[in-house]
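Swiss-Prot annotations:
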BINDING   H217, D219, H275  Fe cation binding site
BINDING   R285  2-oxoglutarate binding site
DOMAIN    190-294  domain 'Fe2OG dioxygenase'
VARIANT   V77 to L  In strain: cv. Ri-0, cv. Tul-0 and cv. Yo-1
VARIANT   D148 to N  In strain: cv. Cha-0, cv. Con, cv. Cvi-0, cv. Gr-5, cv. Ita-0, cv. Kas-1, cv. La-0, cv. Ler, cv. Me-0, cv. Mh-0, cv. Nc-1, cv. Per-1, cv. Ri-0, cv. Rsch-0, cv. Rub-1, cv. Tul-0, cv. Ws-0 and cv. Yo-1
VARIANT   E158 to K  In strain: cv. Me-0, cv. Mh-0, cv. Per-1 and cv. Ws-0
VARIANT   D350 to A  In strain: cv. Cha-0, cv. Con, cv. Cvi-0, cv. Gr-5, cv. Ita-0, cv. Kas-1, cv. La-0, cv. Ler, cv. Me-0, cv. Mh-0, cv. Nc-1, cv. Per-1, cv. Ri-0, cv. Rsch-0, cv. Rub-1, cv. Tul-0, cv. Ws-0 and cv. Yo-1
VARIANT   D354 to N  In strain: cv. Me-0
Amino acid sequence: MAPGTLTELAGESKLNSKFVRDEDERPKVAYNVFSDEIPVISLAGIDDVDGKRGEICRQIVEACENWGIFQVVDHGVDTNLVADMTRLARDFFALPPEDKLRFDMSGGKKGGFIVSSHLQGEAVQDWREIVTYFSYPVRNRDYSRWPDKPEGWVKVTEEYSERLMSLACKLLEVLSEAMGLEKESLTNACVDMDQKIVVNYYPKCPQPDLTLGLKRHTDPGTITLLLQDQVGGLQATRDNGKTWITVQPVEGAFVVNLGDHGHFLSNGRFKNADHQAVVNSNSSRLSIATFQNPAPDATVYPLKVREGEKAILEEPITFAEMYKRKMGRDLELARLKKLAKEERDHKEVDKPVDQIFA
């Protein structure tokens, strides 16, 4: 799609064909049919070694083994900071298109604004707008790609990034200890942890049953922390897409999910959350995803293989190579789906009119 916004498309009565997904990819559960299967865990007392820490750690480990996804409350991130970050994000997407498009990141730019981030070659696009920026390592920050509107964006997002980095490392400590390792092991395996923040805006959609806000995927990195509003739309599956649940929004909570890197480091013990985002025709939705990723040259290989197990990777590889392979598989799948769609469309064109509308 050429640079632009979804604003004008959101007001149409029919969904643009660029967003219409094949039937097997369409939502099976509505955005507001919530499930309470995803654990909500209070972190109050997690620093009390002789207090509640043991029970909190047990709950986190169980959630990672069963789902790879859970929610945390009492996490220590200031509520005013969360409110400011949310307000600024909403204000950014309410800006006139020309203000957002000053930070257009199409064409390979690192950071900024884009409509429907998707793999090159994909036939179908996601129904979302995003603004993204890279906040760690600090030395690599390119403030020219960070929005300068609304006022206060940089100051608040810097503080938010710092607090989320701290929370992510604390959660990785828990998982390291559960694996029988030193508590810094998972963080150290990232070498020089990268942090990317993606603010997602999902406008109202004229035909939400035909599309997705964000297609089904697992995150490539170590761990992701998601702040979402109360609308609903985040969905997860743990049976390879046979059944989906919509995660119940919890005020002030962060949804935490493990990525592929975390999955491999645990030798498959902790699941990489399989998830997607659906949209609706009643209201827009906002979410802020903080991706904690390893450095490109970090090693991807199990940190510990338990007795009786085999390593789930044949050999160590770098995160850059792991990511390249993942994107390669996704691109090939997208190419095959695009060819299949073109073939179906071609057959429809070749049909007599009376058969097409029969």
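Here the Cβ of each residue, glycine as well, is placed from N, Cα and C on the backbone.
Neighbour count (other Cβ atoms within 10 Å of the Cβ, all protein chains): 12 for D148 (variant position). Between D219 (Fe cation binding site) and R285 (2-oxoglutarate binding site), the C-alpha separation comes to 20 Å. Residues belonging to the domain 'Fe2OG dioxygenase' (190-294) score a mean pLDDT of 97 in the model.
Listed in sequence order, S135 are the same-chain residues six or more apart from E158 (variant position) with CB atoms under 8 A from its CB.
Sequence-distant contacts of the residue listed as '2-oxoglutarate binding site', defined by Cβ-Cβ distance under 8 angstroms and a gap of at least six in the same chain, are Y31, N200, Y201, Y202, G213, Q228, D229, V231, G232, G233, A277, V279. Each of the binding-site residues H217, H275 was scored by how many other Cβ atoms lie within 10 Å of its Cβ, and the smallest score goes to H217. The Fe cation site is defined by H217, D219, H275, and by the 8 Å test on Cβ atoms against their centroid, the other residues of the chain that qualify are L214, R216, T218, T224, N257, G259, N272, A273, D274, Q276. With a cut-off of 8 Å between CB atoms and residues at least 6 apart in sequence, the same chain places R163, L164, L167, F254 near V77 (variant position), listed in sequence order. A coil conformation is recorded for D219 (Fe cation binding site) in the three-state DSSP classification, outside any helix or strand.
In the three-state DSSP assignment, the secondary structure recorded for H275 (Fe cation binding site) is strand. Between the alpha carbons (Cα) of D148 (variant position) and H275 (Fe cation binding site) lies a span of roughly 32 Å.
When secondary structure is read from DSSP and collapsed to three states, E158 (variant position) falls in the helix class. Other C-beta atoms found within 10 angstroms of the C-beta of D219 (Fe cation binding site) number 23, with every protein chain shown included.
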